[in-house]
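Structure, as structure tokens:
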Amino acid sequence: MLLEFLLLIGISLSTACPSECRCAGLDVHCEGKNLTAIPGHIPIATTNLYFSNNLLNSLSKSNFQALPNLQYLDLSNNSIRDIEETLLDSFPGLKYLDLSWNKIRYVPKLSTAPNALVSLNLVHNEISRLDNDLVSHSPYMQTFLIQRNRIQSLPHDFFNSRMVPTLKTVKMAGNPWSCDCRMVNVKQFADSLFAHSNQNIFIVGKCFFPKGLRNYVFRNLSIENLECEKPEYSKTDDGMFKMSCPNNEMEGYHYDSIFLENNKEARHTAHFARDKDGSLLSNGQFTRNYQCAFYRQKQSIHMQKKMQASSSTEPPITTTTMEPMTTSTMDSMDTTESVVTMTTMPEIDTKIVFEHKQLDTTSRDGETLELKCEASGEPTPTITWLFEKQKLTESRKHKLTKNGSVLKIFPFLNTDIGQYECVASNGEESKSHIFSVSLKESEQPVIIDAPMDTNATIGQQVTLRCNAKGFPVPDVVWLFEGIRIPRRNTRYTISDNNIELTIEKVTRHDSGVFTCQAVNSVGSAVATANLLVGAELTEKVDKLLDDSTIEKIAKEAKQKVEKALSSTKDQQRMDKIESPNDLSKLFKFAINLKKVDLGKAREIYEESIRLVQMHIDNGLAFESAMISPNVSYEAVLPVSYVQTLMEKSGCQTGQFAESCEDHCFFSKYRSYDGQCNNHEHPWWGVSEMAFMRLLPPRYENGFNTPVGWEKGKRYNGYEVPNARKVSRVLIGTDETTPHSHLSAMTMQWGQFIDHDLTLTAPALTRHSYKEGAFCNRTCENADPCFNIQLEADDPKLHTGLYQKHPCMEFERNGAACGSGETSPIFQRVTYRDQLNLLTSYLDASGIYGNSEEQALELRDLYSDHGLLRFDIVSGANKPYMPFEKDSDMDCRRNFSRENPIKCFLAGDVRANEQLGLMSMHTIFLREHNRIASRLLEVNENWDGETIFQETRKLIGAMLQHITYNAWLPKILGKATYNTIIGEYKGYNPDVNPTIANEFATAALRFAHTLINTHLFRFDKDFKETKQGHLPLHNAFFAPERLVSEGGVDPLLRGLFAAPIKMPRPDQVLNKELTEKLFNRFHEVALDLAALNIQRGRDHGLPSWTEYRKFCNLTVPKTWSDMKNIVQNDTVISKLQSLYGVTENIDLWVGGVTEKRTADALMGPTLACIIADQFKRLRDGDRFWYENEEMFSKAQLRQIKKVTLSKIICTNGDDIDRIQRDIFVYHGNSTQFYEPCESLPEINLNMWTTCCDAMCSSSSTLARNAIGGDEKAKRRKRRHHHSKKSCHDKGKRRKSGDRWNHSNDICVECMCHDGEVWCKTNNFCKSQV
């Protein structure tokens, strides 16, 4: 049973929604219901709870059951007076508590131990006293608000220095503050907070007492101003010693005297008595140095004169009759005070005071001018800006920040010279301040630190400096041989201030003239430096090599690579496929021939360089000082030889360029390979192009060898750790924790979308080019082999299979030939970049493919109805994906022989990877055909091509909408999503959507931390199916299970009705992935974590700390710095033992061990990379669904109704209930599942046209006539596919003919595109 299963994994959730409230996901809304008590049975998984605008009058722990996941509690606008102590013990995860606009008088201690509060709002209550530990028990507190209460002073040490790093905003104005010695601690803390960051806000407001400081702004006072009274000493008639406080200012007030020692209420050891006037009486003399102050009350106060029980939530009331006071009584004076009922608040002056006045200033032409005016008052005033008596409003030129108190003008011009006025008003008063801005003379740049001529050896690091002065501050630009050096994606590193240019490993190609140019609006200055690299060595190399030698080397390299590729294919055909691991390798090497050629060219080129090295080493006896270690020998070759090797390898050919002349088609529909999307940057986002990089790569030789290639090499004093060891020590876990409120579909959608965006070109061969050995038969690092060594204590060695070659097989991914740029900089040494075989755009290419050939293979061209083809259907008569026919990828070669079938065919070659992914591909094939059929009904004038393209366009829009509106905010957290991605503001052709290497190779692989040990399978009643849940290692490449074990429904229910694994730094990857990946019986398993780490090194990704710097995050220099980033001492200790220094931590490892950001599934570094990528994917896509040119407003409204839940309901076999937000997990209760018919549905009538100009047929024919290009010819040929005839047992059948196979009425056959297709009739299936 489902309930039993959930209990087994530790989940027991009460999810009933209170009848008085409305529940939406994990939010419970009970606002404005006139509630006088908290309703019971609040769902235990609740994260946000809203009780504002009710009639609640008290809060106690008995009102709430424990809500461990509660993060936000809104109790504003009630009548709450009493709060029970330690209330927050019931909400250990509560971060935001809003108690504003109530009638609270005293706030007690809220928790027994430090709590998780980030924000506490107590605005507009009747609070006169706060517990001493209220804020100090909240170590994560960032915002504390107590404006408009009745607080005269705060307890001593209410704020302490430990709060300085976290507390950002404190607002306490509107209280009748007594600015005396009791406030010294507050003043000291405020000064510390501002010293820590001038962005912090700490507002106390104005003093009310003493009279001499009334209406003074607290912030402007010095500590010397905060004085208390000196007591007066006397002796009574009966011999008692008396200490009293002068009451010169107390006319019109009741008051209590308070005696202090060192600014803190005094604790006494002697026996005292309290006189009726508040003085202290003692039998002996007062020996300590006391001060005194008052707790003041107005004449209209009704005082309660009776001592209350100490158990009250408010402080007990002191007596006014004279009686002996014991030590314990005096000790209680620290925590007791008169409780009063005040009929009116002390009047606070509404006078506006300018806290900061902008002085007359000057500015230079073209710079940014910042003007500042700050004012205080009650109510808080607003600032308005005027220039020459004309009001200034927000614009591109004028920016208002900090609630209008700061005005930024850019660019400042002559027309901005004149008189400015800032006006502060609060509805009761208005004040203004006038000042002038004049023009300051500009200065032409002068270079004060010019670069110097330099001689360097090959492989040496060279840094050139260029510093300049002038006004405006000049920008420094670097050029090489007259061509500007870009900041990113070259071997040159330019410092943040542009002053330094660093070349990591210089080559002979860097010899030349470097220029620095300092430029501002006035003029420019130029300085040059000559760099000469390896003159002696390059002279010898030029004598050793000639054109014929280079030709021979290129030919030999090509033969070696082609031989290795041929051997791999031969072995592939001979190998016995006994496991998903074997099948995975088969898929890996069965890629499109064109893509093979693209990758092979780079492999030939790199092998040519290795042969050049051998030739030079054998022919020259040069000293080691002439070339630095770990430098590619490409660095010593002349440019002409490099170009020859590139030409001979095939590296100078690239992607076929689409003409994009068919404006009708490409204005409405995407190309398959991403071309014709961005007309200004035609290669951005295109398939079969290199990934872009956020940071320059870190290769061991600066060219192509990964970190760890040379054994024993140290980085920052330490060797990089073995990838498998990192996985064993840090990553793998036997224990997993289920997520409290996100479903397993969160992970599955991530994989589905990833396969739409990234597919790195794999290695072409499993043979070493150098020795010809299989990669699994050597542990040497020899391209393409980069195997992972197994250490002596590794359990994998116990199998005996690794005894001879104790390493895990790993081939390097293929490489791109180059960037395609033509500048001299890029014709020199180019580091190794990897190839993305897919389009970068989120365009449903995983469904339709990345080329027209793929799309035609997937389409049903017989009917010309725009459908995707299929071969078999489910019991519900809904199609499965078609089978592969002509590929080497044959899932019948898998171990499972009881129901062998071929692999399914989809737009992405990985569709068969696991059953959950197969289900998603199946659902979207069905959704395509459903939409296409409906579009044909409402548009009888459309041909099949138009229907197909319109459906493809709509499916792509659906994927975009689901991803950005439902999925991304959950994985990134709403705050990160809103900050980095934000609202869509239109297409920008200057935004590069190309997938970043860091995103594909590390960041998006965070999703591996979400994978469960099993694929859950539930029946219609949400109970485990008779086949049971499927261990993950049995779900790979098993399409027969999809067909024979219940179809897609059990798997889909398992995705939306079960939770994902919780990502935790101490539970990163379950051991199904680190110890059993692709495992089957005797087969030795792979390790996904080790593969991720090794792949990051293969791709030359810099360390994790470099990306923290890139994302403007704090960069840990020491291991103690890690405590605020990882927040798990055990994990930090393991990282230290593995890496030695923080600078060596791999990006993926650092990313998955960081503390997760609020509401996110990852830490800030990976979130930064992922959010940056998805923002670029959206903003740089001309076909983005919200671009007003793509869909009509009516169509867009319909698209925004789309949910993945509805798509699954519509296309599942028999799914009738589902949650509205499919990514939210609601525990073991089905009450959150809604009937499918209640979910919103897209209205396809909005796509009805009567006379729409179609691009499909006419424009296709036009393109054939104009260009005659191969792609257009293929489009034309599609209309003739249906004319092919078939031969069946000697009979010739026309295309479209149907007949019974061998007169068997249960089997119907059809001639389609020259092929015979047969299926079993449904009525026969039901009989069976």
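Along the chain as shown, the residues are counted starting at 1.
From the backbone N, Cα and C atoms, a Cβ is placed for every residue, glycine too.
Unsubstituted: the structure retains its original residues.
In the three-state DSSP scheme, His755 (mutagenesis position) is classed as helix. Positions annotated as active site, proton acceptor by Swiss-Prot: His755.
Taken residue by residue with DSSP, Glu913 (heme b binding site) is part of neither helix nor strand, so it is coil. Swiss-Prot lists Asp754, Glu913, His1008 with the feature heme b binding site.
Sequence-distant neighbours of Ser845 (Ca(2+) binding site): residues of the same chain at least 6 apart with a C-beta under 8 Å from its C-beta are Tyr672, Ser687, Asp756, Leu838, Thr839, Gly907, Asp908. Residues annotated as Ca(2+) binding site in Swiss-Prot, with sequence analysis given as evidence: Asp756, Thr839, Tyr841, Asp843, Ser845.
The domain 'LRRNT' annotation in Swiss-Prot covers 17-45. DSSP states for the domain 'LRRNT' (17-45), grouped as helix (H, G, I), strand (E, B) and coil, give 0 helix, 6 strand, 23 coil.
Among the mutagenesis experiments that Swiss-Prot reports, His739 to Tyr is described with the note: In ju436; viable with variably abnormal epidermal morphology (vab phenotype) in 20% of offspring. Enhances the lethality in the emb-9 b189 mutant. His739 (mutagenesis position): 21 other CB atoms within 10 A of its CB, across all protein chains. Under the DSSP three-state reduction, His739 (mutagenesis position) is assigned to strand.
Listed in Swiss-Prot is the mutagenesis experiment His755 to Ala, annotated as follows: Suppresses the lethal phenotypes and enhances the variably abnormal epidermal morphology (vab phenotype) of the pxn-2 ju358 mutant. Under 8 Å, Cβ to Cβ, and six or more positions away along its own chain, His755 (mutagenesis position) finds Gly846, Asp908, Arg910, Ala911, Leu917.
Packing around Arg1178 (mutagenesis position) is summarised by its Cβ count: 26 other Cβ atoms lie within 10 angstroms of its Cβ, all protein chains included. In this structure, Arg1178 (mutagenesis position) is part of a helix by DSSP. As a published mutagenesis entry, Arg1178 to Lys appears in Swiss-Prot alongside the note: In ju328; about 2.5% embryonic and 2.5% larval lethality in offspring. Variably abnormal epidermal morphology (vab phenotype) in 24% of offspring.
Mutagenesis annotation in Swiss-Prot: Gly1314 to Ser, described as In ju379; embryonic elongation defects resulting in lethality at the three-fold stage in the majority of animals. About 25-30% embryonic and 30% larval lethality in offspring. Variably abnormal epidermal morphology (vab phenotype) in 25% of offspring; the structure shown retains the original residue.
Taking the C-alpha atom of Tyr841 (Ca(2+) binding site) as reference, the shortest distance to any of the recorded positions His739, Asp754, Glu913, His1008, Arg1178 belongs to Arg1178.
Across the fold, the C-alpha of His739 (mutagenesis position) and the C-alpha of His1008 (heme b binding site) stand 14 Å from each other. Of all Cβ atoms in the protein chains displayed, 29 besides its own lie within 10 Å of the Cβ of Tyr841 (Ca(2+) binding site).
Same-chain residues with CB within 8 A of the center of the Asp754, Glu913, His1008 CB atoms, the heme b site residues themselves not counted, are Gly750, Gln751, His755, Arg910, Arg1005, Ala1007.
In sequence order, Leu1004, Ala1007 constitute the residues six or more apart from Asp754 (heme b binding site) in its chain with CB-CB distances below 8 Å.
Comparing the binding-site residues Asp756, Asp843, Glu913 by how many other C-beta atoms lie within 10 angstroms of each C-beta, the top residue is Asp843.
Each residue contributes its Cα atom, and for Glu913 (heme b binding site) and Arg1178 (mutagenesis position) those atoms are 28 Å apart. Taking the mean position of the Cβ atoms of Asp756, Thr839, Tyr841, Asp843, Ser845 as the Ca(2+) site, the remaining same-chain residues with a Cβ inside 8 Å of that point are Arg670, Gly674, Leu757, Leu838, Ser840, Leu842, Ala844, Gly846, Asn850, Gly956.
Mapped onto three states, the DSSP output places His1008 (heme b binding site) in helix. Asp843 (Ca(2+) binding site) sits 11 Å from Arg1178 (mutagenesis position), counting Cα to Cα. His1008 (heme b binding site) and Arg1178 (mutagenesis position) are 24 Å apart (CA-CA, integer value).
Contacts of His1008 (heme b binding site) defined by a Cβ separation under 8 A and a same-chain sequence distance of 6+ are given as Leu1069, Leu1073, Leu1088, Ala1089, Asn1092, in order along the sequence.
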